[in-house]
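Undergrad: Okay, handing you the structure first.
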Amino acid sequence: MIAYFLLLLTCLPVLQARVEVHQEFISSKRVSVRFEIVTESHSPNRPVTFDLFPRGPKTNIILLDTFNPVFNFSIQLVQPFTGQPLGDRIYRKVQFSGTNQPWINDTFTTTSGISLSVATEVTCARNYFGNRCENFCDAHLAKAARKRCDAMGRLRCDIGWMGPHCGQAVDPRKCSCENDGICVSSMIHPSQPNQTSSNEQLICECTNGFTGTRCEIFGFNQFQLTAPRPDACSVKDACLNGAKCFPNGPKVFCSCAVGFIGEFCEISLTTTTPTTVEITVSTSGYSSAVYITVALFVIFSIIIGCFKYKFKPMRQQALARGQVPEPYKMPETKSMLIDPEASEAQKKVFTIEGSVQKIDEEVRYTSAPRKYESNNEYAVIQKSTPPPPSLSPPSIPACHYV
């Protein structure tokens with residue numbers, strides 16, 4: 001069911017809603033509805049328009065500040081897109097005897113052939129109780145103090161508790177309720193400072209129309225029928241430490257074994273020194289993120305280190321291959337003919353030796369590397385190479401006559 005909650009304004013300002021009127025609409029065809037509340041003063045109210053689909057129920061909730069036994073409203077059916085009226089406006093009236101009244105069904109057919117069903121119910125708003133919603137009780141504050149507001153708006157202990165401060169558990173065996181009856185405290189707690197509490201006793205609250213001191217008398221009422229309640233003691237570990245469980249409506253009563261107390265017998269009165277210590281380590285989302293970040297950083301560092309270790313020797317070898325070898329330091333020797341026109345007997349040749357080495361580009365590229373120094377293939381070929389001098393050559397070149 002798709003529920004639409006619409007607040008309809010009445011002639012009186014709703015300062016604090018006490019009453020809720022629920023209406024459920026079902027149409028045989030798709031149609032739009034213009035809904036309007038009709039008051040006794042016939043003052044104008046703002047209409048509300050909503051769409052209905054075939055066999056699709058839709059719900060309205062009207063909030064009122066007071067309970068009125070007569071509720072009047074009007075309905076105008078129109079086309080969904082054009083807004084053209086479908087027949088005349090329909091006026092309906094619903095009468096209430098109290099908030100405990102069941103749904104009131106009203107089914108009719110309009111002049112346009114559309115069948116419309118309207119079901120209406122009146123209930124009290126939140127924190128209002130009674131047959132006409134005349135009593136106020138703050139259920140939220142009562143729940144915080146283990147109390148509840150009963151059907152008449154009276155402040156009583158919550159189900160399963162009793163005592164002046166609702167701190168004592170109720171033993172359902174003292175009531176012996178039948179037919180899903182609930183054993184509760186009858187004490188009415190004061191809702192005002194000047195009120196006094198009533199006497200307390202355990203009684204049975206009956207359901208599904210049963211009556212009697214123990215809900216043993218069958219008085220079936222279809223409007224008060226509720227679904228069978230599951231056994232509250234069927235829940236796993238409803239009572240702890242070997243306690244006996246007794247259901248009491250939606251609550252349980254635990255009869256604790258010797259040495260245990262508490263609502264569920266979870267508190268031990270005997271203190272013993274444990275022989276073992278159990279340590280539970282739980283990692284939060286933040287700690288897991290830190291560990292993952294550190295692990296990724298370590299893995300990334302290892303990968304970078306492997307690349308450096310692998311490529312550093314290769315780089316050194318490449319640099320070694322690219323180095324230019326130094327040439328041999330050989331003494332420079334030159335021969336010079338003084339008189340080329342002289343006879344063979346008269347020719348004079350001077351040999352000049354210097355200690356200054358001259359390395360030109362041709363010698364640089366024709367010299368052999370050091371590791372091939374002993375190979376004659378790379379030696380410089382000269383006609384007559386004098387042996388190197390045993391002594392250091394003089395600083396001034398010397399001339400020898402041949």
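Yeah, the Cβs are placed from backbone N, Cα and C, and that goes for glycine too.
No noted substitution is present; original residues retained.
This is the feature table in Swiss-Prot:
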type    : residues      : note
DOMAIN  : 122-166       : domain 'DSL'
DOMAIN  : 171-216       : domain 'EGF-like 1'
DOMAIN  : 229-266       : domain 'EGF-like 2'
MUTAGEN : Gly262 to Asp : In sa37; suppresses lin-12 function
Undergrad: In the same chain, who gets a Cβ under 8 Å from the domain 'EGF-like 2' (229-266) while lying at least 6 residues past its ends?
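TA: Same-chain contacts beyond the flanks: 159-160, 169-173, 180, 182-183, 205, 207.
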Undergrad: With Cβ-Cβ distances below 8 Å as the criterion, list the same-chain residues six or more beyond the ends of the domain 'DSL' (122-166) that contact it, or say none.
TA: 17-22, 63, 67, 71, 96, 98-101, 182, 184-191, 197, 200, 202, 248-253
Undergrad: Can you tell me whether DSSP puts Gly262 (mutagenesis position) in helix, strand or coil?
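TA: DSSP call for Gly262 (mutagenesis position): coil, neither helix nor strand.
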Undergrad: When the domain 'DSL' (122-166) is classified with DSSP, how many of its residues are helical, how many are strand and how many are coil?
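TA: Summed over the domain 'DSL' (122-166), the classes give 6 helix, 15 strand, 24 coil.
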Undergrad: Could you list the residues of the same chain, at least six apart in sequence, whose Cβ is under 8 A from the Cβ of Gly262 (mutagenesis position)?
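TA: Result: Cys256.
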